[in-house]
Amino acid sequence: MKAANASSAEAYRVLSRAFRFDNEDQKLWWHSTAPMFAKMLETANYTTPCQYQYLITYKECVIPSLGCYPTNSAPRWLSILTRYGTPFELSLNCSNSIVRYTFEPINQHTGTDKDPFNTHAIWESLQHLLPLEKSIDLEWFRHFKHDLTLNSEESAFLAHNDRLVGGTIRTQNKLALDLKDGRFALKTYIYPALKAVVTGKTIHELVFGSVRRLAVREPRILPPLNMLEEYIRSRGSKSTASPRLVSCDLTSPAKSRIKIYLLEQMVSLEAMEDLWTLGGRRRDASTLEGLSLVRELWDLIQLSPGLKSYPAPYLPLGVIPDERLPLMANFTLHQNDPVPEPQVYFTTFGMNDMAVADALTTFFERRGWSEMARTYETTLKSYYPHADHDKLNYLHAYISFSYRDRTPYLSVYLQSFETGDWAVANLSESKVKCQDAACQPTSLPPDLSKTGVYYSGLH
C-alpha cells in the first residue's frame, strides 16, 4: 500500500496550481509548510471550505510575515519558536482535533537599525489579521507590549551595546491562531528577556509587575496571580523553575486569559507533580484526577531525567539533535477562579519520534479517542513521507497536557518545515535571495559541509 503523503492533500494541490507569489521566498515558504498544514486540516475533519479559507489566509496574511526563506548559507533572523530558529510551527489539539499555528512576524526592517530586535513587525501582521476576525481586541496586548518589550530608544541602546545582549533570547513577541468553525482566536506570546537586560529588572519582576498593573483595572486576576507568585517565591533562591514569558488572548478583557510560563530545569516526575499541584496548593478532586494522567503520560513518554538547560546556540538546519531540554508549564489566571490552572509541557525534542507516537497512541486508546489513535502515526509519517521514520527525533517539540472540567486536553507541537515532497521536489536547490527582509542573524551558522550530519527533509 502506498504511504500517505501530505503533498497529496487536495487543498494544497489545488491552491498550489492557482496561487501566484510576490517573490521566491514566499513561494518556498508555501511549498515547505502548506503540505503539512493542509494534511493536518484534512485529517482533523475540517470542512472543505474551512480548509481553503485557512490556507488562503495563511498564504495571504502570514507567509509575507515570515521573512526570507531559511537556509544555512544566508543570514536570517533566528526565532525562539524552534530550536532551528525557524519562525513557524503547527500544533494540534488532539482532544478536540483543533489545528493551531504560531509564528514570529518578521519584516524588511527586522534586524536593521530601524528594528534591530524585531519589536515592531508584529504590528504589521496584526493589521493584516484584524479585518478578518471581529473578536480581536488589542487592549491587553498593548499593555503587555508596552511593559515587556523594547521601545525604540531601548532598542537603539542595546544595538550599540550588543555585548550586553550576548546569548539573551532576542525574540520578543509571537502570534498564534487557533482555527475553529471558520474563524480563528488570536493569541500573543511576549518574551521580556531583552527588557530585563535594558532595565536591570528580572523577568519575574517584569512579568508579575505588569500583570499587577493590569489588575488595577481587572482585580479578579489578582487572587490567582498572588497564589502563583507565592508558590514561586516559596521555592527559594535555588529554585530550578523561573518565569520565562507571558501570553494572553487578543479578545475583550472580559473573556481574555493571561498565562504565565515557567521554565523548569529539573526534568523529573516530582518536579512536574510540584508544578501541577503548585507545591500542594491544588488538592481538589479534579487536580488529583489530572495528576494521575500526568503520571500516566510520564510513564508512557519516558523523558530523560536530570537537570537540563537550553543550549546557547540555535541548531543549524539539517543537524540531527543530540540534546534534551527542560520542562515547561504555564498557569492560566482565570478571572472567576482564585487558583491558577496548570498546563504542563513534556519536552520531547530529541527523542525518537516513533516511540513518542507509540506512547501517544496508547494514551489516545486509553481515553477512547479511537480515531486519533488510529490515524496519528500514519498522519505524522505523511508530513515527511521520504524520511526514515524510525530514525527521526525532531518532529515532536512538545506535548502539552491540561485537565479541566474532568476532561483531559493534550496537544502536540510539531516540526513544520520542508514537509511533504520537499525532499524530492528540488525546490530546496533554488537560489534564494531574501527580498523582503534584512533578516540579520543573532549568529551565523557554522559550515555544515564538514559534519556530514543531515536528516531527510531539512537542507
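Glycine is treated like the rest: Cβ placed from N, Cα and C.
None of the noted substitutions appears here; every position holds its original residue.
The secondary structure of L81 (L-tryptophan binding site), as reduced to three states from DSSP, is coil rather than helix or strand. Around L81 (L-tryptophan binding site), the C-beta neighbours below 8 angstroms that are at least 6 residues distant in the chain are P87, F88, E89, T102, F103, E104, T171, K174. Annotation comment: Swiss-Prot describes I80, L81, E89, Y191, R244 as L-tryptophan binding site, evidence class experimental evidence.
Among the mutagenesis experiments that Swiss-Prot reports, E89 to A is described with the note: Abolishes tryptophan dimethylallyltransferase activity. Around E89 (mutagenesis position), taking its Cβ as the centre, 23 other Cβ atoms fall within 10 Å, counting all chains.
Recorded in Swiss-Prot as a mutagenesis result, R100 to D or Q carries the remark: Nearly abolishes tryptophan dimethylallyltransferase activity. Its own atom aside, the Cβ of R100 (mutagenesis position) has 20 Cβ atoms within 10 angstroms in the protein chains shown.
Positions annotated as dimethylallyl diphosphate binding site by Swiss-Prot, on the basis of experimental evidence: R100, K187, Y189, R257, K259, Y261, Q343, Y345, Y409, Y413. DSSP assigns Y409 (dimethylallyl diphosphate binding site) to a strand. The Cβ of Y409 (dimethylallyl diphosphate binding site) lies under 8 Å from the Cβ of N93, S95, N96, Q343, S400, F401, S402, Y403, each of which sits 6+ residues away along the same chain.
For the published mutagenesis K174 to Q, Swiss-Prot gives the following note: Impairs tryptophan dimethylallyltransferase activity. DSSP classifies K174 (mutagenesis position) as strand under the three-state reduction.
A simple way to gauge crowding: the CB of K174 (mutagenesis position) has 24 other CB atoms within 10 angstroms, across all the protein chains here. Annotation of the mutagenesis experiment K174 to E in Swiss-Prot: Nearly abolishess tryptophan dimethylallyltransferase activity.
DSSP assigns K187 (mutagenesis position) to a strand in the three-state reduction. According to Swiss-Prot, the experimentally introduced change K187 to E is described as follows: Nearly abolishes tryptophan dimethylallyltransferase activity.
What Swiss-Prot says about the mutagenesis result for K259 to E is this: Nearly abolishes tryptophan dimethylallyltransferase activity. In this structure, K259 (mutagenesis position) is part of a beta strand by DSSP. Long-range Cβ neighbours of K259 (mutagenesis position) (same chain, at least 6 residues apart, Cβ-Cβ under 8 Å): V246, S247, C248, N330, F331, T332, L333, Q343.
In Swiss-Prot, the entry for natural variant S443 to A states: In strain: B5233 / ATCC 13073. The structure shown retains the original residue.
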Reported as an integer number of Å, what is the Cα distance between R244 (L-tryptophan binding site) and Y189 (dimethylallyl diphosphate binding site)?
10
Who sits close to Y189 (dimethylallyl diphosphate binding site): which same-chain residues at least 6 apart have their Cβ under 8 Å from its Cβ?
T102, N173, K174, L175, A176, L245, V246, S247
Given the recorded positions K187, R244, which one's Cβ is surrounded by the fewest other Cβ atoms within 10 Å?
K187
K187 (mutagenesis position) versus I80 (L-tryptophan binding site) - Cα distance in angstrom:
17
Whole-number Å only: compute the distance from the Cα of K187 (mutagenesis position) to the Cα of R100 (mutagenesis position).
11
Return the residues near Y191 (L-tryptophan binding site), defined as same-chain residues 6+ apart in sequence whose C-beta is under 8 angstroms from its C-beta, sorted by sequence, else 'none'.
I80, L148, I169, T171, Q172, N173, R244, L245
Validating a neighbour-count step here. Other CB atoms within 10 A of the CB of I80 (L-tryptophan binding site): how many?
21
